[in-house]
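Peer 1: Dumping the structure here so I can ask a few things about it.
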Amino acid sequence: MLLGYCGSGYYGMQYNPPHKTIEGEILTKLFDVGAISEENSLAPKKNSFMAAARTDKGVHAMLNLLSLKITLREDTVAKLNAALPPEIRVWGIQPVNKKFNARSACDSRWYQYLIPEFILIGPPRSSLLHRNVGGCYREDGSQEVWDTFLEQTRGRFSGDELCRLQDTAQKLSESDPLVQDYVGLLSGTLSGYCLSPSKLDAFEAAMQEYVGTHNFHNFTTGKLWGDPSAQRHIKKVVVSQASPGWICVRIHGQSFMLHQIRRMVALAVLAARCQLPPNIVRNYFNAGPRKYIPRAPAQGLLLEGPVFDGYNTKLRNLLYCEIRPDDITLERMCRFRERQICTAIAHEETQRHVFCHFVRQMNRLATPLI
């Protein structure tokens, strides 16, 4: 089953009752259209459910692939799409042999990460982040934006409130009304930030440092340097300006660990913001004590699609249909990405200011980067 989904409001891909998940929604609707029994709708293992890539809470997919056992009829896809909510679409269902496993047959995966341009603004002089890299940082016009914001905060908040907001010992929740008001004001100010070509180039240079085989133990949880399972191979990274105000990062890798991409993007953002040399990234592949890297928001991450080159070669040799979307389906997927996924990412930023919260989090970073 080839499918795409907007992950906003879902607790990830994998079936995990009582939480709302993509697999849970698919199972329910498969039963509703008569493709599986009621008993099997409550137990994914009975249907041999396996995804080519698992996506976490809030993460989207332009294309993912599920291997599963169902009763397939001519109208199954049409009935499923009629029953499913608009944020989940089935692109097609293709018969495969009984031994096919979507996860093990997948050679590699393409991911995208969308970030607003303002996330690359330099740190304010008063921030902990600026103090940590003060010797490397040269003024690039960002401080003018922060000076404007400072004047706005003095007119909006009392001295006591500003102290509470700036005190790193007070870990105010993002849901705190004071923080929400502060970040809402910050969002309006940062929207006027103009990204320079040199800042975008610096971010891309940092992202290119990931290409190759490296030990990504600092980019996930529960891994130590030297653990073979922390070795990952990144095939390609492409950075471009996707739409006005947004940057698209495309990453092609064999496989990824929990939070790996979000931390890869976060570290490259920090390097570009603070004007650190791109090869600072290499320090995080090295042996030694674990280094802290914040996680960029899940809302910007989407699975572009799994790749089945090896398996498709076998299918071609047997004169079978390959596992890949045709041109018409690809057009539908691209429209879905724009209308459902990109719209949801932009809407969440407008409503919840997730990337503004992340800018504030980075500004308060006390951990040395060098």
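Every residue, even glycine, has its Cβ placed from backbone N, Cα and C.
Nothing has been swapped: the model has the original residues at all the noted spots.
Annotation of the published mutagenesis Asp56 to Ala in Swiss-Prot: Abolishes catalytic activity; the original residue is retained in the structure shown. Here Swiss-Prot flags Asp56 as active site, nucleophile. Residues or ranges marked as substrate binding site by Swiss-Prot: Tyr111.
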Peer 1: Going by a 10 angstroms cut-off between Cβ atoms, which of the recorded positions Asp56, Tyr111 has the sparsest surroundings?
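Peer 2: Taking Asp56, Tyr111 as the recorded positions, the minimal 10 Å Cβ count falls on Asp56.
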Peer 1: Tell me the Cα distance separating Asp56 (mutagenesis position) from Tyr111 (substrate binding site), rounded to the nearest angstrom.
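Peer 2: Cα-Cα distance, Tyr111 (substrate binding site) to Asp56 (mutagenesis position): 13 Å.
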